[in-house]
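Chemist: Can you read through this structure? Questions will come right after.
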Amino acid sequence: MLSSAKHQRNHRLSATNKNQTLTKVSSISSSSPSSSSSSSSTSSSSPLPSQDSQAQKRSLVTMEEVWNDINLASIHHLNRHSPHPQHNHEPRFRGQNHHNQNPNSIFQDFLKGSLNQEPAPTSQTTGSAPNGDSTTVTVLYSSPFPPPATVLSLNSGAGFEFLDNQDPLVTSNSNLHTHHHLSNAHAFNTSFEALVPSSSFGKKRGQDSNEGSGNRRHKRMIKNRESAARSRARKQAYTNELELEVAHLQAENARLKRQQDQLKMAAAIQQPKKNTLQRSSTAPF
């Protein structure tokens, strides 16, 4: 209860600061056209009273003061009420109806038009996870096709930088949706794992691996047997070829030997007998 009361009090303080800055900005925007009209009317009519000019000077505020007030109020509001403090969102202005703006409008009119936009309606939806926990999600409804917005940084004094056009509320809403979906997916996975025991998956995987290794071993054994049979067949064919060649050479050798013997016999028959001197007796000396 104390934290909620503190939260509401801080929210009211930030709202009052914003209202003060809005009044200052509107006074600037209203004073600029009035000053231009007064300058044009002085040429044709008499000058305005000194009291009105003094009141107008008192109502004028410098641009640097307006920037500082807006910057401080926005930073205070974001630091107090941001659901995700780790995301450092910078204060920004978003003009949503810049297509319909007058091209001759000034920067004060742009600020006035951007601050007059209506807040988007929110709704809370309660969903139940499979594990029985109920989750409340805040949904922010906006236009389906928002026009492009001009985003300016207020931390730099006179310069402007272009920032991402994400709204902190929309970012927090998307984070809530993501967390809700992740919790649902985790609950579904846990319920599925509870229904199906993990041991069956391990057994099936082990059986598949054993069957695969057995099939590979059988195929390898068949290939080895086939290669051994092919090598034996090649060796046997080579041996048979050598044996045939040896037999052929042996037969050829026998034929050549017979032919040589025949030639020798024919030569001996054809050669005539030679006359030779023979000693009849020997003398004993």
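Heads up, the Cβ atoms here are built off N, Cα and C, so glycines get one too.
What you see is the original sequence, not a version with the noted changes.
The following feature annotations were taken from Swiss-Prot:
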- L13 to V: In strain: cv. No-0 (VARIANT)
- K112 to N: In strain: cv. Cvi-1 and cv. No-0 (VARIANT)
- Y141 to C: In strain: cv. Cvi-1, cv. Landsberg erecta, cv. No-0 and cv. Wassilewskija (VARIANT)
- E161 to D: In strain: cv. Cvi-1 and cv. No-0 (VARIANT)
- 214-277: domain 'bZIP' (DOMAIN)
- L277 to Q: Loss of phosphorylation and loss of interaction with FD, GRF3 and GRF4. No effect on interaction with FD, GRF3 and GRF4; when associated with E-282 (MUTAGEN)
- T282 to S: Normal interaction with FT (MUTAGEN)
- T282 to E: Normal interaction with FT. No effect on interaction with FD, GRF3 and GRF4; when associated with Q-277 (MUTAGEN)
- T282 to A: Loss of phosphorylation and loss of interaction with FT. Loss of phosphorylation; when associated with A-276 (MUTAGEN)
Chemist: For L277 (mutagenesis position), list the number of other Cβ atoms lying within 10 Å of its Cβ atom.
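Modeler: So the Cβ neighbour count for L277 (mutagenesis position) comes to 4.
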Chemist: What count of other C-beta atoms do you get within 10 angstroms of the C-beta of T282 (mutagenesis position), across all chains shown?
Modeler: 6
Chemist: Pop the mean pLDDT for the domain 'bZIP' (214-277) in here, whole number is fine.
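Modeler: Result for the domain 'bZIP' (214-277): average pLDDT 92.
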